Amino acid sequence: MATEAPVNIAPPECSTVVSTAVDSLIWQPNSLNMHMIRPKSAKGRTRPSLQKSQGVEVCAHHIPSPPPAIPYELPSSQKPGACAPKSPNQGASDEIPELQQQVPTGASSSLNKYPVLPSINRKNLEEEAVETVAKKASSLQLSSIRALYQDETGTMKTSEEDSRARACAVERKFIVRTKKQGSSRAGNLEEPSDQEPRLLLAVRSPTGQRFVRHFRPTDDLQTIVAVAEQKNKTSYRHCSIETMEVPRRRFSDLTKSLQECRIPHKSVLGISLEDGEGWP
């Protein structure tokens, strides 16, 4: 009689291998927060097929799909069925060299060719315009003031020159007249004789002194002044002679003769100065 050997039903190895493979494919960014609890296996019990399908669905649900525009190659060590993606930082670092290769180097150099200009404010432009206008106005004022000053100085110079010329002409005339009068004084200061025609005249000086003397009708008024200076021992410059008769007459031109001035016999004449001093 054959004896029955004890049959040990061992758990299938395939299920354990599949479960470990599924657990390795699950992307766990944080092992503390996202930890999948595997069901405990018992000896002599086979795991249901539902567990395997759930693990695959969880893996497909949690794995983000890679961007379609940028293909990438898997490393040779990784299995083609693995669903663990690369980190986003690593993908961005892989994309940067490719973008740098696509962008030409001439563009960046052309942008940095010229330095950045400072910003131009409108206030600065207005202030500069105001300053330029003020400078132009001040320069115009200075030029006009200089022109006026030059004109005034020119007119003053011309007026001074004219006045000097006039004064020189007057002095020359006076010198010539005094020379002529001096020559006439030297020859006619003597009193005329009884045989000559003569006029008796009384002469009063500016100081009030009087003298009586005979003069010729041809004697001029300067001779009368010279005789008065000789008698009073003084000099009378810029003087004139007036008559005491009414109406009074005044003679400033001393070159005229007594006959020309129509001075009669026994007349009273007074010498007055042009500066206001004279007989009362």
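Using the three backbone atoms N, Cα and C, a Cβ is placed for every residue, glycine included.
Here's what Swiss-Prot has on this protein:
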type    : residues  : note
DOMAIN  : 194-271   : domain 'UBX'
MUTAGEN : M244 to A : Reduced interaction with VCP
MUTAGEN : E245 to A : Reduced interaction with VCP
MUTAGEN : V246 to A : Reduced interaction with VCP
Would you find the one among the mutagenesis positions M244, V246 whose Cβ has the most company, meaning other Cβ atoms within 10 Å? M244
Test of understanding: give the count of other CB atoms lying within 10 angstroms of the CB of E245 (mutagenesis position). 12
Of the residues in the domain 'UBX' (194-271), how many are helix, strand and coil by DSSP? 16 helix, 26 strand, 36 coil
